[in-house]
Amino acid sequence: MQEIIPDFLEECEFVDTSLAGDDLFAILESLEGAGEISPTAASTPKDGTTSSKELVKDQDYENSSPKRKKQRLETRKEEDEEEEDGDGEAEEDNKQDGQQKMSHVTVERNRRKQMNEHLTVLRSLMPCFYVKRGDQASIIGGVVEYISELQQVLQSLEAKKQRKTYAEVLSPRVVPSPRPSPPVLSPRKPPLSPRINHHQIHHHLLLPPISPRTPQPTSPYRAIPPQLPLIPQPPLRSYSSLASCSSLGDPPPYSPASSSSSPSVSSNHESSVINELVANSKSALADVEVKFSGANVLLKTVSHKIPGQVMKIIAALEDLALEILQVNINTVDETMLNSFTIKIGIECQLSAEELAQQIQQTFC
């Protein structure tokens, strides 16, 4: 049996002489374990020798390595160039970003500078008591309040102008003569004619008149020569003639009493005219000054800062049917100075003192 098996194995193509002396069971065990061997283990023999396929691959790699090196070098150069291009583009992008940031910063800086300049101008245009602090919110709030008050003043003036237009349309006035008439400051009572007693009449008849005119034959002030005897005349007739002459505007006869009293009368008349032209009203709250200047009236008020006081004064002037031509509002520290230019008409029935008292009541 042992001799037959080796003969059979020798005839086989896959005979292995190294296994000639082994037992059959060892051969079977080796065949059964061959299925469990991994492909990598099967490709590499146990003795560590390399297969023919691996040798061919190594030879191909050794033969083609310079080309691959060139390709690798070329690919590396291309990659380096791409990286450099990418770095250049990144640098350009960074530069552009930096320029954009700088431009944004400069634009924002210029905008803030212009805003500060505009706020400074706004603060200088309005009275200082409208702004309590110097921040932007306080300045803008004060501007809004000041503009709203000016709008109210404008609306009141427009309403007054419309009322005046309607009044002129409904009741047209007579066109005055081209000759300028003297301005009427305030209505006054006509001066009373002086009363003359009988003693003054007799005294006037004795003295010549002081008028520069030459006595006429029909003049009641005819001079009588002192050497001639006086002709007594009825006192009633002399009184009527003198009264008629005084009503016609002839100058009164000279008398010491009248000459002595004339300076006092003229001084009283001048003082009354001055009082009517200028009037002052002072109180703890405000000082009011009224001054007539031609056809206009200048009204000045000096007081502490009182919000809304200008509107009160304008309303009071409108109630008195006075036309406001100009309004000036000035402030110095905590003091407020208001000046009004007012046009008066013929229908005005107020004197300067009464107007000053009316304006003084608005401060109460």
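Backbone N, Cα and C define each Cβ position, glycine as well.
Residues or ranges marked as domain 'bHLH' in Swiss-Prot (evidence: sequence analysis): 99-150.
Here Swiss-Prot describes Ser38 to Ala as a published mutagenesis experiment; the accompanying note says: Extra divisions outside the stomatal cell lineage and reduced phosphorylation by ASK7; when associated with A-44.
Quoted from Swiss-Prot, the note on mutagenesis experiment Ser65 to Ala is: Extra divisions outside the stomatal cell lineage and reduced phosphorylation by ASK7.
Under its mutagenesis annotations, Swiss-Prot gives Ser186 to Ala the following note: Strong reduction of CDKA-1-mediated phosphorylation. Unable to rescue stomatal defects in disrupted mutants. Triggers excess physically asymmetric divisions but not stomata formation.
Annotation of the mutagenesis experiment Ser186 to Asp in Swiss-Prot: Phosphomimetic, presence of stomatal clusters and increased stomatal density, can complement stomatal production defects associated with inactive CDKA-1.
One mutagenesis experiment catalogued in Swiss-Prot, Thr214 to Ala, is accompanied by this note: Ectopic stomata formation and increased accumulation; when associated with A-193, A-211, A-219 and A-255. Ectopic asymmetric cell divisions, but fails to produce stomata, and reduced repression by osmotic stress (e.g. mannitol); when associated with A-193, A-211 and A-219.
According to Swiss-Prot, the mutagenesis experiment Ser219 to Ala carries the following note: Ectopic stomata formation and increased accumulation; when associated with A-193, A-211, A-214 and A-255. Ectopic asymmetric cell divisions, but fails to produce stomata, and reduced repression by osmotic stress (e.g. mannitol); when associated with A-193, A-211 and A-214.
Here the residue is the original one, while Swiss-Prot reports the published mutagenesis Ser255 to Ala with the comment Ectopic stomata formation and increased accumulation; when associated with A-193, A-211, A-214 and A-219.
Record note (Swiss-Prot) on the mutagenesis of Val290 to Met: In spch-2; reduced stomatal index. Counting every protein chain shown, the Cβ of Val290 (mutagenesis position) has 26 other Cβ atoms within 10 Å.
In the predicted structure, the domain 'bHLH' (99-150) carries a mean pLDDT of 87. DSSP assignment over the domain 'bHLH' (99-150) gives 45 helix, 0 strand, 7 coil.
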